[in-house]
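Engineer: The structure that follows is given in the form of structure tokens.
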Amino acid sequence: MSQILTAPQAEALHKAMLAYLSVINAPQTAETLREELHFDESYNEATCKKFEGVLEKKWTGIARLQRRINDLEAEVRSLQAELEASPSAARAKNQDPTNWLPKPSSTHTLTSHRDAVTCVAFHPVFTSLASGSEDCTIKIWDWELGEIERTLKGHIRGVSGLDYGGQKGNTLLASCSSDLTIKLWDPSKDYANIRTLSGHDHSVSSVRFLTSNDNHLISASRDGTLRIWDVSTGFCVKVIKSATESWIRDVSPSFDGKWLVSGGRDQAITVWEVSSAEPKAALLGHENFIECCVFAPPASYEHLATLAGLKKPPPATSSCEFVATGARDKTIKLWEARGRLIKTLHGHDNWVRGLVFHPGGKYLFSVSDDKTIRCWDLSQEGRLVKTISGAHEHFVSCIRWAPSPNTDNPDPAGEKAGKKDAVKPSYRCVIATGCADNSVRVFS
């Protein structure tokens, strides 16, 4: 005690302790302590009265100070996050793309659709952006110039999903619709409709190319099935049935195309192995329809492993480790792909409609019917660090990140994600969102 308190401070503390014991009616304990401390007759009733309440005041004072310290530390963290997200901070970091967050105002607002925009997709090489709408059309834009290039007509009901993919040097655009079909469009032939894939028994909700086979794509439908198609022949090569046979709203492949994650009306997320077409895990926890699901890229493994309490992150070569999902229950959930819930992110005030990971791995972006884009920092336990309020004037239905050009690796981090001495990946800091206000917005 002598090393912490001065002699007068120690004496005052002892007197306060004796006074406290007297107040709580513990005379025997007080007398024992008085003898141990060798207090003489100078410690009388008047001294006791003088020190009554001192111990309690110091205790409550410390509690108030601790609360104030906690509040100040939280404020410092918030200000630090804002500082790091500010344009000036970005300049100070030499425009480090790993810390890029979209500005509140969009670079371009693209208007031409006559009904709600439901989906968007970026060309993997060129500055082309495709958007699909309830007006049954697909529009191709130059996102860099903010100009429309062409309108594709062919679907007879609303377009619900889009994706670019296929063989290198022969990129195709796939679209799906409530008209039960999937259509393939060839950009090298002025986006001619080269093939229509039929087989689903209800609306087709989502379509994505598989990188494990350049000729294969996966579709999800309200008929309760996932179907794998050979785009070169137009034939369905595999049908995957959900256990509940309920509406599958979304499907997303892993970066190597070996795994799928799907979710929908039954409120369950399923992880599938493509080669066996068998479910490998069921992720249960949402309380309403699943609207979107996506695998985390290896660049985010470090942060998600910390959230999951793992001693070290999984290898960057592993493609099926973590999953993010959004639902009509207004929440985003982060999962281990084996089925364990890691974190639930609260903040949206309406249905969560779309998710995309920042290729740098640090952030997760989400869009919602609450008209916002929200940015969640995975390095801060999924903390909400930025909200773009009024990103659109109506429900925000979809979000996509522009892929990196001139790369053969679909994962932006690649196998170098775990190497500290590896060269930092380069990628486009561009996102596009679609909305029920009939517009597409580009943030770059």
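Each residue, glycine too, has its Cβ placed from N, Cα and C.
Just so you know, the substitutions we noted aren't modelled in this structure.
Pasting the relevant annotations from Swiss-Prot:
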- 9-41: domain 'LisH' (DOMAIN)
- Ile62 to Ala: Impairs self-association; when associated with A-65; A-69; A-72; A-76; A-79 and A-83 (MUTAGEN)
- Leu65 to Ala: Impairs self-association; when associated with A-62; A-69; A-72; A-76; A-79 and A-83 (MUTAGEN)
- Ile69 to Ala: Impairs self-association; when associated with A-62; A-65; A-72; A-76; A-79 and A-83 (MUTAGEN)
- Leu72 to Glu: Impairs self-association (MUTAGEN)
- Leu72 to Ala: Impairs self-association; when associated with A-62; A-65; A-69; A-76; A-79 and A-83 (MUTAGEN)
- Val76 to Ala: Impairs self-association; when associated with A-62; A-65; A-69; A-72; A-79 and A-83 (MUTAGEN)
- Leu79 to Ala: Impairs self-association; when associated with A-62; A-65; A-69; A-72; A-76 and A-83 (MUTAGEN)
- Leu83 to Ala: Impairs self-association; when associated with A-62; A-65; A-69; A-72; A-76 and A-79 (MUTAGEN)
Engineer: So which residues does the domain 'LisH' (9-41) touch in its own chain, when a touch means Cβ under 8 Å and the partner is 6 or more beyond its ends?
Structural biologist: 1-2, 47-56, 58
Engineer: I'm trying to understand the geometry here, so how far is the Cα atom of Leu72 (mutagenesis position) from the Cα atom of Leu65 (mutagenesis position), in Å to the nearest whole number?
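Structural biologist: The separation of the Cα atoms works out to 10 Å.
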Engineer: How long is the line from the C-alpha of Leu83 (mutagenesis position) to the C-alpha of Leu65 (mutagenesis position), rounded to the nearest angstrom?
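Structural biologist: Cα-Cα, rounded: 26 Å.
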Engineer: Just to be sure I understand, if DSSP states are collapsed into helix, strand and coil, how many residues of the domain 'LisH' (9-41) fall in each?
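Structural biologist: When I sort the residues of the domain 'LisH' (9-41) into the three classes, I find 26 helix, 0 strand, 7 coil.
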Engineer: So what sits near Ile69 (mutagenesis position) in its own chain, CB-to-CB under 8 Å and at least six residues off in sequence?
Structural biologist: none
Engineer: Taking just the CA atoms, what is the gap between Leu65 (mutagenesis position) and Leu79 (mutagenesis position) in Å?
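Structural biologist: Spelling it out, the Cα of Leu65 (mutagenesis position) and the Cα of Leu79 (mutagenesis position) are 21 Å apart.
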Engineer: For Ile62 (mutagenesis position) and Val76 (mutagenesis position), determine the Cα separation and express it in whole Å.
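Structural biologist: On Cα coordinates alone, these residues lie 21 Å apart.
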